[in-house]
Structures are given as structure tokens and as C-alpha cells.
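Visitor: Feature table excerpt (Swiss-Prot):
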type	residues	note
BINDING	LEU9, 11-12, TYR15, ARG77, LYS86, 102-104, 133-134, ASP160, 163-164, GLY215, LYS218	UDP-alpha-D-glucose binding site
BINDING	LEU9, THR11, ASN12, TYR15, ARG77, ASP102, ALA103, ASP104, HIS212, GLY215, LYS218	UDP binding site
BINDING	ASP102, ASP104, HIS212	Mn(2+) binding site
MUTAGEN	LYS305 to Ala	No loss of interaction with GYS2
MUTAGEN	TRP308 to Ala	No loss of interaction with GYS2
MUTAGEN	TYR315 to Ala	Severe loss of interaction with GYS2
MUTAGEN	PHE321 to Ala	Severe loss of interaction with GYS2
MUTAGEN	ILE324 to Ala	Severe loss of interaction with GYS2
MUTAGEN	LEU332 to Ala	No loss of interaction with GYS2
Amino acid sequence: MTDQAFVTLTTNDAYAKGALVLGSSLKQHRTTRRMVVLTSPQVSDSMRKVLETVFDDVIMVDVLDSGDSAHLTLMKRPELGITLTKLHCWSLTQYSKCVFMDADTLVLSNIDDLFEREELSAAPDPGWPDCFNSGVFVYQPSIETYNQLLHLASEQGSFDGGDQGLLNTYFSGWATTDITKHLPFVYNLSSISIYSYLPAFKAFGKNAKVVHFLGRTKPWNYTYNPQTKSVNCDSQDPTVSHPEFLNLWWDTFTTNVLPLLQHHGLVKDASSYLMMEHVSGALSDLSFGEAPAAPQPSMSSEERKERWEQGQADYMGADSFDNIKRKLDTYLQ
């Protein structure tokens, strides 16, 4: 169907790798809808050419250069830059209905049935289920809605500093108005929630249709061993309690995306890259100049509490399972 589309967004070359894997997984599961990727000016020309081989439409979104009120909103609230870029998906009025998917999602089976849903359909957020998670949602492009969202962003901002807070404020009736707009969790399975509710995952995880790699560490940040076809990761990392999803992401990347990157000169020698015992030595070649994450400054207990309440616990560091267990043990002794 040419009037319906899956839409994603990439704001740099690193997330473009995620978008390419997402697009490849949609194709692998034989979607009949068009595929669109919105890109910011930070995406390189060479990477944009790779995106054009996977997606039907590659659309540059430069909020600073836009002629609409998005530019004025950005001047007023510069912290919402990426959010305003994502909101541009509502301006794609050449399509009657779309499904937006973040670039850190992976499709596990055909999900074209999502187009039977109405705006705004989304799955609950694992951190606060009365809010929906904006990583996967069904929507209807509309210039009127787009302008209203821009106005809301300008006047009120976002309670979480990102698109999810803004969209939950705009579609505030989602929690109680119409249960048919609540997508089953299997359409947006959070990799972190697997760890937090393992029994449910064991019972229902086999039905997962989309996995969402939430958290600071994305699939492309791990190292991968092509000989064992598995990621090299810390067994205590809560986001990899079930690394088969990470392995599946990397399998899709090495099979479908890596050859495209090589063809366009973004990876010089894929064969020697894959012959390495580990990819850690070549990871910089695939990170396109990504700098390693800077060490996080220490925060007060009050700041840490606020981050927990906002669903931003540092599962990879201070709030890891081992650290929490160690703290509890000191109180229980």
C-alpha cells in the first residue's frame, strides 16, 4: 500500500546503523508498506546514500532551516531539538496513516496489522504504564496536529525533556479513553523490562513482535564475535539478560547492512573485519567517529531519586543489580 508507511528517524551516523537494521528487519518480514526515514543534517552524505538503498524515502529535516514555527520553537526551547525533528513525522501528509518506530527497535515478525489501529495507538511505558512509550506508535499525519504539537512544545515544553513527555501531554486521554489504542506490550518489548519482570517474559516473550533496545547502551555499542555469532557483554548487565535479541540485531547487521556499508566505502575491508576473533579492534571503523561515552559526574541522592522516578535509573552503573544487592545486604546484616 503506497499511502501507508513505517517511519523512523536518525540524527547521526550511529543511529543510522540502527535505522538500517530496522529497515532490513521490516523487509525481511515482508512488509507491504513503504518505509521512510527522517534524517537530520548531522547524517553524512555517504550514510544518506546507504539509507536510500533500504528506505523508499529519505527526507532531510533541518529544523533550523525550516520555514514553519518549528524554527521559532527551537529558538525558544533549544533542548527540544531532536523532539522537534521527530514531530516532523506528522507533516508527512502524502501518507494517510503511519507507524513511527525508533531507530533502536528491531522487528521480529510481520507487523503490518498495526495499520488497522487508529491514532494514537501505542504500548504502555514500562516505567510508568499510564503513559505510552513513544518508541512505537500509530498515527495519522496532519498539518493541524503538527502545528498544535509545535505550539504545545513552545508553550509548555516536555515534562521529561523529550518527545515522549510532549506526546503524552498532547494525547492525554490515552490511558483511560479507548483501550483499543493500547498496543500489546509485544509490539514494543523493552529490553530492560525483560530483566525487571522475567517470569512474564518467560511466559509471553516468545510472542514478541518488536524489541526496543532502551537504555544508554545501544546494540551498535557492543562488540560482536562473528565466529560465535554472539555479543561480548557483561553477564551482569540487566539489558542483556536475554542476549538473543542483541545477537539477532548483529546478525541482521552483518548479513544485510555491513555489505552496504562496504559498498559505499564506509567500511573498507569487511572480510578482514569479519575474520577477526573479535570486532572490538574494528569497532571504531563501524562507529563512524563516535567518541566513547564520557564518565558521568557524581550526583546527589536527591538527583538520583529524581532520575529513578523519571525511569532513568543507571542500570549499567550505580544502579546495577550487583550494586543494589550489595546495598541491601549492608542493611540486612
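Glycine is no exception: its Cβ is also placed from the backbone N, Cα and C atoms.
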Visitor: So around the Mn(2+) site, ASP102, ASP104, HIS212 aside, which residues have their CB within 8 A of the centroid of those CB atoms?
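Guide: Leaving out the recorded residues gives GLY18, MET101, ALA103, THR105, GLY135, VAL136, PHE213, LEU214.
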Visitor: Among ARG77, HIS212, LYS218, all listed as binding-site residues, which has the most CB atoms within 10 Å of its CB?
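Guide: Output for this query is HIS212.
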Visitor: Calculate the distance in Å between the alpha carbons (Cα) of ASP163 (UDP-alpha-D-glucose binding site) and ALA103 (UDP binding site), and round it to a whole number.
Guide: 14
Visitor: Out of ASN12, SER134, which of the binding-site residues is least crowded by other Cβ atoms within 10 Å?
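Guide: Least crowded of the binding-site residues ASN12, SER134, by Cβ count within 10 Å, is ASN12.
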Visitor: Cα of SER134 (UDP-alpha-D-glucose binding site) to Cα of HIS212 (UDP binding site): how many Å, rounded?
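Guide: On Cα coordinates alone, these residues lie 11 Å apart.
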Visitor: Do you know offhand how many angstrom separate ASP102 (UDP-alpha-D-glucose binding site) and HIS212 (UDP binding site) by C-alpha?
Guide: 8
Visitor: Counting every protein chain present, what is the number of Cβ atoms, excluding its own, within 10 Å of the Cβ of GLY215 (UDP-alpha-D-glucose binding site)?
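Guide: Its Cβ shell of radius 10 Å holds 19 other Cβ atoms.
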